[in-house]
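Asker: Would you mind keeping the following structure in view while I ask a few things?
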Amino acid sequence: MSKSWGKFIEEEEAEMASRRNLMIVDGTNLGFRFKHNNSKKPFASSYVSTIQSLAKSYSARTTIVLGDKGKSVFRLEHLPEYKGNRDEKYAQRTEEEKALDEQFFEYLKDAFELCKTTFPTFTIRGVEADDMAAYIVKLIGHLYDHVWLISTDGDWDTLLTDKVSRFSFTTRREYHLRDMYEHHNVDDVEQFISLKAIMGDLGDNIRGVEGIGAKRGYNIIREFGNVLDIIDQLPLPGKQKYIQNLNASEELLFRNLILVDLPTYCVDAIAAVGQDVLDKFTKDILEIAEQ
């Protein structure tokens, strides 16, 4: 005997009421999944269905979708050439590639518009999704049993705690605090942030200390502490070229820490586009958590 519509609704409401988690979606990042799957058709409906499916899988009482809208004003203030390498890459596109990109971003815009009818969805000009996600975790993460970050971006692992994990829809893997060494060659988030400050991030055009990769960086952090501890101890002993480079990089280390430390600088990153913007975003997120 098939279920009545009333029974189906009752079970759906009971399932929703049992959810205790928060899910934060890297919305632009998720959109590129459809582009990389060579989708040349509108994908708004599939986009929202994917988020709904993930929300059910991760028992999300609250789901928040975030999008990027231009480069981070905050990071550009500290590093004017931030992500400048991407501008060069885009300038070299063929006319066909430009047309496909324009079409994709139109479809992505449609996906976000449809998403707004189902989930709280935010894009702020000059603020990156990373910073909004970090602030949401800081502001309301403690109100939930667990927080799930949906992104392929490993930078989001700077937000991991015992109660915060990440799922990547490309690797189909979950990333937890206990797995930091396996995925990032460090023992914890503090070391991960310090390693990123030392190495930089060429993908974002952030220069690091020349001659120091993941292995050397990890060994330095293990011996001398986090990046602020290292700065306090400069110059470090040693005649190796990479040590000399490190000793000459105090300003670079400070700058890079500001650029990569999402938990510490997320508030500043949002406020960089206006205190009123931060205040409204704070109010909106707190209201969502109360629902």
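The backbone N, Cα and C atoms fix where each Cβ goes, glycine too.
Quoted from Swiss-Prot for the published mutagenesis Arg33 to Ala: 10 fold increase in the dissociation constant for pseudo-Y binding. 3 fold increase in the dissociation constant for 5'overhangs binding. According to Swiss-Prot, the mutagenesis experiment Lys83 to Ala carries the following note: No exonuclease activity, retains full endonuclease activity on a flap structure. Binds DNA pseudo-Y substrates with a dissociation constant of 200 nM. Per Swiss-Prot, DNA binding site is recorded for Lys83, and the stated evidence type is experimental evidence. What Swiss-Prot lists as Mg(2+) 2 binding site is Asp130, Asp153, Asp155, and the listing cites experimental evidence. If you look up Swiss-Prot, you'll see 190-263 marked as domain '5'-3' exonuclease', on the strength of sequence analysis. Swiss-Prot documents Lys196 to Ala as a published mutagenesis change and attaches the note 10% exonuclease activity, little change in endonuclease activity. Binds DNA pseudo-Y substrates with a dissociation constant of 200 nM. Sequence annotations record features per position, and here Swiss-Prot assigns K(+) binding site to Val209, Ile212. According to Swiss-Prot, the mutagenesis experiment Cys266 to Ser carries the following note: Complete loss of inhibition by PHMB; when associated with S-115.
I'd like these features described in context: how deep, what's nearby, how far apart.
Answerer: In the three-state DSSP scheme, Arg33 (mutagenesis position) is classed as helix. Proximity of Arg33 (mutagenesis position) to non-local residues of its own chain (separation of 6 or more, Cβ distance below 8 Å) is seen for Thr50, Phe169, Thr170, given in sequence order.
Sequence-distant contacts of Lys83 (mutagenesis position), defined by Cβ-Cβ distance under 8 angstroms and a gap of at least six in the same chain, are Lys71, Asp204, Asn205.
Contacts of Asp130 (Mg(2+) 2 binding site) defined by a Cβ separation under 8 A and a same-chain sequence distance of 6+ are given as Asp153, Asp155, Trp156, Leu262, Cys266, in order along the sequence.
Classification of Lys196 (mutagenesis position) by DSSP places it within a helix.
Ile212 (K(+) binding site) falls outside any helix or strand according to DSSP and counts as coil. Around Ile212 (K(+) binding site), taking its Cβ as the centre, 21 other Cβ atoms fall within 10 Å, counting all chains.
Look at Cys266 (mutagenesis position): DSSP puts it in a helix. Other C-beta atoms found within 10 angstroms of the C-beta of Cys266 (mutagenesis position) number 24, with every protein chain shown included.
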Asker: Helix, strand or coil at Asp130 (Mg(2+) 2 binding site), per DSSP?
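Answerer: DSSP assigns Asp130 (Mg(2+) 2 binding site) to helix.
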Asker: Whole-number Å distance between the CA of Ile212 (K(+) binding site) and the CA of Lys196 (mutagenesis position)?
Answerer: 11
Asker: If you average pLDDT over the domain '5'-3' exonuclease' (190-263), what do you get?
Answerer: 98
